[in-house]
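Chemist: Dumping what Swiss-Prot says about this protein:
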{"type": "BINDING", "residues": "Cys14, Cys17, Cys85, Cys101", "note": "[4Fe-4S] cluster binding site"}
{"type": "BINDING", "residues": "Gly41, Glu42, Ala43, Phe55, Asn81, His163", "note": "uracil binding site"}
{"type": "MUTAGEN", "residues": "Cys85 to Ala", "note": "Shows reduced uracil excision efficiency"}
{"type": "MUTAGEN", "residues": "Arg86 to Ala", "note": "Shows reduced activity for uracil removal only within double-stranded DNA"}
{"type": "MUTAGEN", "residues": "Arg91 to Ala", "note": "Loss of the iron-sulfur cluster"}
{"type": "MUTAGEN", "residues": "Lys100 to Ala", "note": "Shows increased uracil excision efficiency"}
{"type": "MUTAGEN", "residues": "Cys101 to Ala", "note": "Shows reduced uracil excision efficiency"}
Amino acid sequence: MESLDDIVREIMSCRKCDLHKTKTNYVPGVGNEKAEIVFVGEAPGRDEDLKGEPFVGAAGKLLTEMLASIGLRREDVYITNVLKCRPPNNRDPTPEEVEKCGDYLVRQLEAIRPNVIVCLGRFAAQFIFNLFDLEFTTISRVKGKVYEVERWGKKVKVIAIYHPAAVLYRPQLREEYESDFKKIGELCGKKQPTLFDYL
């Protein structure tokens, strides 16, 4: 089986599309290579491009906070994107870019073989749902629902939620977002810390 390190090395010298010409850093992914849960976003933004790590800006801060709310740290999970390079001006990925770069994500998932895959936002959900032959309509329709697929000789849970950037942009989604993370915590056998956990 291919190792995650081998895939990351290949990403770091990728020339499959023109995004490598405009990026500052490749952003392959970060976290635990034996993670039970993988979070998949759309593409690196400005902060991620500068640092070479996914979800390090304001959206990343919210993601880290939500992980902590269910007793997880970034080091416990694996975080990546469909695209490994930033599209100029944060424009939407093109179908060609998704097709060429998406292969890396498929191989990353194959190397990690998680029990839970969380799609952060519409692009990630479209890609993952397509990969697992699940019907995707809109993010608001599939959001928060748990789908079960057979993969790697086991049952894998797939859940789509809003991208953290959408929650920052629309604070009224926050309560719903927290509820979705509780559900993710339950899928991983985690619960929200209570006051008694700190006594």
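Note: Cβ is positioned from N, Cα and C throughout, glycine not excepted.
If you look for the noted substitutions, you won't find them, since the model keeps the original residues.
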Chemist: Are there recorded positions among Gly41, Ala43, Arg91, Cys101, His163 that sit within 10 Å of Cys85 (mutagenesis position), Cα to Cα? If so, list them; otherwise say none.
Modeler: Ala43, Cys101
Chemist: With a 10 Å radius around each C-beta, find which of these recorded positions (Ala43, Cys85, Cys101) has the fewest other C-beta atoms nearby.
Modeler: Cys101
Chemist: Give me the non-local Cβ neighbours of Asn81 (uracil binding site): same chain, 6+ apart in sequence, Cβ-Cβ under 8 Å, ordered along the sequence.
Modeler: Val27, Gly29, Val40, Gly41, Glu42, Ala43, Pro44, Pro54, Leu105, Ala124
Chemist: Would you kindly give the Cα-Cα distance separating Cys101 (mutagenesis position) and Cys17 ([4Fe-4S] cluster binding site), rounded to the nearest Å?
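Modeler: Cα of Cys17 ([4Fe-4S] cluster binding site) to Cα of Cys101 (mutagenesis position) measures 8 Å after rounding.
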Chemist: Enter the number of other CB atoms within 10 angstroms of the CB of Arg91 (mutagenesis position).
Modeler: 9
Chemist: Checking the contact step here: among the recorded positions Phe55, Arg86, Arg91, Cys101, His163, which have a Cα within 10 Å of the Cα of Cys14 ([4Fe-4S] cluster binding site)?
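Modeler: Near Cys14 ([4Fe-4S] cluster binding site), where near means Cα within 10 Å, the recorded positions are Cys101.
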